[in-house]
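Let me begin by presenting the structure, written as structure tokens, before commenting on it.
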Amino acid sequence: MSDKKGVPARELPETPSWAVAVVFAAMVLVSVLMEHGLHKLGHWFQHRHKKALWEALEKMKAELMLVGFISLLLIVTQDPIIAKICISEDAADVMWPCKRGTEGRKPSKYVDYCPEGKVALMSTGSLHQLHVFIFVLAVFHVTYSVITIALSRLKMRTWKKWETETTSLEYQFANDPARFRFTHQTSFVKRHLGLSSTPGIRWVVAFFRQFFRSVTKVDYLTLRAGFINAHLSQNSKFDFHKYIKRSMEDDFKVVVGISLPLWGVAILTLFLDINGVGTLIWISFIPLVILLCVGTKLEMIIMEMALEIQDRASVIKGAPVVEPSNKFFWFHRPDWVLFFIHLTLFQNAFQMAHFVWTVATPGLKKCYHTQIGLSIMKVVVGLALQFLCSYMTFPLYALVTQMGSNMKRSIFDEQTSKALTNWRNTAKEKKKVRDTDMLMAQMIGDATPSRGSSPMPSRGSSPVHLLHKGMGRSDDPQSAPTSPRTQQEARDMYPVVVAHPVHRLNPNDRRRSASSSALEADIPSADFSFSQG
């Protein structure tokens, strides 16, 4: 191997030891600083009781570890295995991503390894470039995920003041439950009437509304009242804003990861990267189309709930109340919206990573960026898409997805969730023990033979029962008072079911006994300790 000037490159035995030590120390220092920084960040999340963000950070570490495994696998297998795989020249001359150069195919390190008429599947140089692309993709995906949660939290800060107003006297007076109003005169219904009620124009209004005032104060307060009315008591002092933040942090755990279907999308994109097809051009606009459809659908859900209030009654008492339901979402599945947002973010990160990789890699810039204007447009669309998804669509999703039929687990804080989990686990253990005892008692009862089927002593003539009979006979001179220890030893020696006297219960006692048995799985009070320790 030689450099550009034709001078042979020095291998490791010809490299000064101080140079090797300096480079190695730099790599170790940077890696240790990164690991220490992630550890400190996780400790800060735990100290601030940000369990969802801590779990997202752990998932991010797992993704980076996966990328490390892929890199290690490529490094270990590129020379002895992959570069020595030979394919026919006909198979190697189809589906090229770039135009064929006039210089011909560059010689591979293992060009002499393959027989005549065959070439290497991938050269060591192309494997190294693929290695770099996978690393750049992981970095961009993690970076875009962090930007998404940061801009979403910044957007939701504007909703905090609306939540604070719900405790004021002005809000309670404006939402007096004894006040009658016409439905079409309420602010929420009035905002979504007019052109918004026309079937053909509603989608157009919803499309443009996601860019300008996607969530207003009246929308937030109305959806908040509908959620509390459906899942909590009507006069509850519930912090809806805090609940949305926890719910969004739980969804962030999904967004930050790269699932197997997303890896499949990346593989399919690379497979369709063929010269003349323009796959990377038209596929770069797919995330934008998906995101605009998602934002339009979320705005349509708010409109449909407003129109449902209008159709339900012409006069309402108190504030207008929406009814959460899964029927407003695609296929009655609110979680599908999160999947499309996740797909959009990953595909956008893939496009930006591919752009940076092709620009920074020698030899690829002329291949992928022959049209500078189109490349610049792709970058602008990608940045605008990231801002739109992070600052508008994702916060809108966090609010509107609460209008499903079921509330999310983030309705409880960390201490309450832990207490409920302990209660459930304890109840399961007690039920398992109770079922086991009943099964053992049934097995012992079934194992007791009948009177005429076995020469063994019957239940009434067992030594334990004979002992009880002997104790009850005062005229037997041989009988003596038996100590409790002797009775216990006899019971241990002959483990049979002892008949207990039957007590008849009146109806009141039966009801009391049934209620006490229903509460048999008692939970220790320590499980419901809400201390911050």
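From the backbone N, Cα and C atoms, a Cβ is placed for every residue, glycine too.
In this structure the noted substitutions are not present, so the sites keep their original residues.
Within the same chain, no residue at least 6 positions away from Val30 (mutagenesis position) has a Cβ under 8 Å from its Cβ. DSSP classifies Val30 (mutagenesis position) as helix under the three-state reduction. What Swiss-Prot says about the mutagenesis result for Val30 to Glu is this: In mlo-13; confers broad spectrum resistance to powdery mildew fungus.
Quoted from Swiss-Prot, the note on mutagenesis experiment Trp162 to Arg is: In mlo-1; confers broad spectrum resistance to powdery mildew fungus. If you take the C-beta of Trp162 (mutagenesis position) and look for same-chain residues 6 or more apart in sequence within under 8 angstroms, you find Lys217, Tyr220, Leu221, His241. Trp162 (mutagenesis position) falls within a helix when secondary structure is assigned with DSSP.
Within the same chain, residues at least 6 positions away in sequence whose Cβ sits under 8 Å from that of Thr222 (mutagenesis position) are Phe188, Ala319, Pro320, Val321, Val322. In Swiss-Prot, a published mutagenesis experiment is listed as Thr222 to Ile, annotated In mlo-28; confers partial resistance to powdery mildew fungus.
Under the DSSP three-state reduction, Gly226 (mutagenesis position) is assigned to helix. According to Swiss-Prot, the mutagenesis experiment Gly226 to Asp carries the following note: In mlo-7; confers broad spectrum resistance to powdery mildew fungus.
In sequence order, Met305, Val321, Val322, Glu323, Pro324, Met403 make up the list of same-chain residues 6 or more apart from Gly226 (mutagenesis position) whose Cβ falls under 8 Å from its Cβ.
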